[in-house]
Amino acid sequence: MQPRTPLTLCVLLSQVLLVTSADDLECTPGFQRKVLHIHQPAEFIEDQPVLNLTFNDCKGNEKLHYEVSSPHFKVNSDGTLVALRNITAVGRTLFVHARTPHAEDMAELVIVGGKDIQGSLQDIFKFARTSPVPRQKRSIVVSPILIPENQRQPFPRDVGKVVDSDRPEGSKFRLTGKGVDQDPKGTFRINENTGSVSVTRTLDRETIATYQLYVETTDASGKTLEGPVPLEVIVIDQNDNRPIFREGPYIGHVMEGSPTGTTVMRMTAFDADDPATDNALLRYNIRQQTPDKPSPNMFYIDPEKGDIVTVVSPALLDRETLENPKYELIIEAQDMAGLDVGLTGTATATIVIDDKNDHSPKFTKKEFQATVEEGAVGVIVNLTVEDKDDPTTGAWRAAYTIINGNPGQSFEIHTNPQTNEGMLSVVKPLDYEISAFHTLLIKVENEDPLVPDVSYGPSSTATVHITVLDVNEGPVFYPDPMMVTKQENISVGSVLLTVNATDPDSLQHQTIRYSIYKDPAGWLSINPINGTVDTTAVLDRESPFVHNSVYTALFLAIDSGNPPATGTGTLLITLEDINDNAPVIYPTVAEVCDDARNLSVVILGASDKDLHPNTDPFKFEIHKQTVPDKVWKISKINNTHALVSLLQNLNKANYNLPIMVTDSGKPPMTNITDLRVQVCSCKNSKVDCNGAGALHLSLSLLLLFSLLSLLSGL
């Protein structure tokens, strides 16, 4: 294989489009010159020819169409390259794509003296024309294939060719990779004999921007002879995607009175086209402003950044003078750097003029009047204010303060959150007899502080005159409750105390009468004129109406007003205990086995309704007048309990044992209670008392039998 010159290699690497049949040597479709040079002028002038390009598809150039990599240039039908506007910098390289139904090709225009700029299509090529290409020991020569997206029928369409100068006779080309035998399968194919590469369908750069294919040569059996060699297919972007605003809704806020040039918000659109080209180079503008007052141009948008800023004087951003403190802007984003040929997308930006506290609240009048009955509490008057600020903010919400006339803290004022009114309330009942008139000084402020150049004036204070109305108040007992201590069982008719009630309405000189309101046991009476309370029955500390030795009664004091007013007083009578209750024993029934080894019968307890010292220690005894000493025994356990036991076993029967118990009062109280003892048959852990009733014996008979037994023993 002979070494190739650099020029030959450069030509092969730049070959990217259709090459006609090798038999057709008279006409080669494509540009006659693949690389052209242009000296960078001071400025490219609009509509001034730059150079002429020659393209021939060998079929008459029917429906010839040109595309230029820069939106600032175009190629006329005669092949003349012209600028669309005056421009100074276009980069180092331009690419011109020519296409007819029969052929297409790409020409490179090198700008001598040009500088790199963002967006040059040179970046999409994976090989550098200014760098030497490393020499490789292979005969397969491939160049990147450039295919514009969105091509139309007919398909398949030849897009490039692979050259193998040393390919053995009978060998074939084979193409593999993504888009051939990998998804999306069948997009590309190669003529196994000629090496022509074709595309079978429309490509979409936004779906797949590049395809990495591999070329190799095989023999007739499919065995690889050379390769695989990478073949890159680059999809050239077309401006087929509109800018889209994807982050809405767009809502911005700006404070009223903000200086000119205040940034409100940023609008950002997205374009799916190639960001390295002008197809995705966006420019922003405001298409419409609603409302259009006080100026149709309240805002400006930076065409490149999308920042929306204010452009009017601070005085025009006065929320209180605007018909509507909310503006809606239709924002348009246009690609192709804003040229008329660019695609557009729109979105709505809502801008709210926020309120600041530049208006102080003012009372609607300087003086307010209110009346309230003495003794009443609650709201007595609503104080109204005006404030021009936004009702949804702390710049409008009012805060009221009583700054004078409330030494006893009888009044409070709160803000009604719905109306912003000040609700003045009485929280401690007023007394007409003490003061019939009150004057309060009220101050109103906002929750938020005022701006520095605004202050609270005289209109931010108001005077409230309050008139207290006299009402007939009920008499008041003093003291309340009234307390007295008496011994229970005092004689009927005893005087307990004299109650006293006074009328708060001292200026009315009313008389007071007394009556009983509640006397649960019916023990008391009261003199209606002088309030003397005496007993009508015996007081009993042990009564169910007495709780913790205290008896409670209620009395009424009624004045002579029209209508009369009533006051209630409570009498608490503490009853001292006397020994008027005898103790009682428990239990009163017991069982014992007739053959019991343990002769204990029962443990007795005693209780007494009285209090110490009229209760325990109790004294337990067997009433000896009716019971023999040698049968029963009672023993003291403690102050409240005793043990009853047998001295010998008894026959199965029921026995009544009289128990006498005495308390410790002075004088003491005694009670005798029969203890019923059942002597039962106990066999095999079973207790049988059923037959005991049939042998019921009184203790007197038991005594008789005991005496006979003693006599017979003599």
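Counting starts with 1 at the first residue shown.
From the backbone N, Cα and C atoms, a Cβ is placed for every residue, glycine too.
Heads up, this one's the original sequence, none of the swaps are in it.
As annotated by Swiss-Prot, domain 'Cadherin 1' applies to 143-245, with the evidence given as sequence analysis. Looking at Swiss-Prot, you'll find the mutagenesis Arg152 to Glu noted as follows: Strongly inhibits dimerization. For 246-363, the entry in Swiss-Prot reads domain 'Cadherin 2'. Feature annotation from Swiss-Prot assigns domain 'Cadherin 3' to 364-477; the stated evidence is sequence analysis. Annotation source Swiss-Prot lists domain 'Cadherin 5' at 586-680, citing sequence analysis.
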Structural state of Arg152 (mutagenesis position), classified by DSSP into three states: coil
Chain-internal residues near Arg152 (mutagenesis position), provided their CB is under 8 angstroms and they sit 6+ positions away: Thr202
Residue counts (helix, strand, coil, in that order) that DSSP gives for the domain 'Cadherin 2' (246-363): 10 helix, 48 strand, 60 coil
Secondary structure composition of the domain 'Cadherin 5' (586-680) [DSSP: H/G/I, E/B, coil]: 0 helix, 50 strand, 45 coil
